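Some features that Swiss-Prot has for this protein:
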type	residues	note
MUTAGEN	Glu27 to Ala	Decreases interaction with Spx
MUTAGEN	Glu164 to Ala	Decreases interaction with Spx
MUTAGEN	Asp168 to Ala	Decreases interaction with Spx
Amino acid sequence: MSEKFAGKTTSTCYPSQPLGNTNKPLELYLFIDPLCPECWGLEPVIKKLTIEYGRFFTLRHILSGTWATWSARKGTKPEAMAKAWEWAANRTGMSCDGSVWLENPISSPFAPSLAIKAAEMQGKRAGLRFLRKLQEQLFLEKQNVADLSVLAECAVKAGLDVDEFLRDMHSPGAAKAFQCDLKITSEMDVDEIPTLVLFNENIEDEGIKISGCYPYDIYVELIAEMLGFHPEPSSPPPLESFLSHFKFVATKEVAVVYNWTIQEAETEMKKLQLKQKVERVPVKHGTFWRYIDDSRP
């Protein structure tokens with residue numbers, strides 16, 4: 001399941017300073033691909049891990065290019081891709097509509113990753129907001145996220161400077177940043193996604209690499225192993241605060257973060273729906289909820 005990892009190799013692609021709060025003892029590298037349904041399925045776990053233990057780690061998303069190795073998938077029929085997505089949705093609880101491969105297939109596997117790197121040029125948080133919007137457009141709305149107009153729409157929804165984003169999309173900087181991610185992926189010998197690699201402050205210690213999707217408690221145990229003690233989890237914020245921050249979430253995400261069943265999460269969300277705090281958004285597999293922001297003009 002997990003394996004010891006010798007450590008980060010010397011590379012200009014690694015940040016010269018730890019990301020975010022330099023007092024945090026752990027650094028986590030999450031290897032993903034924006035087209036990967038299993039990476040999308042890990043979102044509830046990452047949200048919960050960040051809320052409960054984020055004070056102990058910085059998290060860096062690395063685009064692995066795994067799905068972008070398109071030549072290996074050219075022989076895969078759209079029907080098989082669609083079936084794989086449906087299977088992933090049923091297994092993870094995060095909806096993804098496989099019929100996109102039959103109706104509106106992604107025309108280029110590299111464009112979404114380059115777009116994410118272009119968005120990151122407006123800041124790490126901007127990049128993460130853009131990644132989320134891109135995933136929503138792909139997995140829920142069945143949009144071809146290699147299309148420039150779709151990517152521009154994602155940029156608008158993520159609150160980016162769209163003109164700057166479109167310029168950066170075709171800049172050497174975005175391409176170089178993506179190449180850095182591919183180099184890190186190769187150096188850390190990542191050949192499956194999602195993969196999480198954990199390092200602590202002691203550069204002589206081995207890291208831990210875990211590939212695939214696992215129950216939440218497994219990731220907590222890995223953090224405890226790297227810290228050398230079992231930390232107390234932080235409590236999640238009030239539900240309305242959580243929704244106000246993330247804006248658009250799945251019932252599955254609410255259930256995981258608050259340790260509720262899907263039915264319990266649905267019940268709590270319906271209470272907020274009656275108060276006109278959220279809007280229910282049915283999707284192919286389950287339900288999403290959009291926060292209604294009364295503070296907007």
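Cβ atoms here come from the backbone N, Cα and C positions, even for glycine.
Just so you know, the substitutions we noted aren't modelled in this structure.
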Just name the most isolated of the mutagenesis positions Glu27, Glu164, Asp168, going by other Cβ atoms within 10 Å of its Cβ. Glu164
For Asp168 (mutagenesis position), which DSSP three-state class applies? helix
Cα distance (Å, whole number) from Glu27 (mutagenesis position) to Asp168 (mutagenesis position): 28
If you measure Glu27 (mutagenesis position) to Glu164 (mutagenesis position) at Cα, how many Å is it? 30
Helix, strand or coil at Glu27 (mutagenesis position), per DSSP? strand
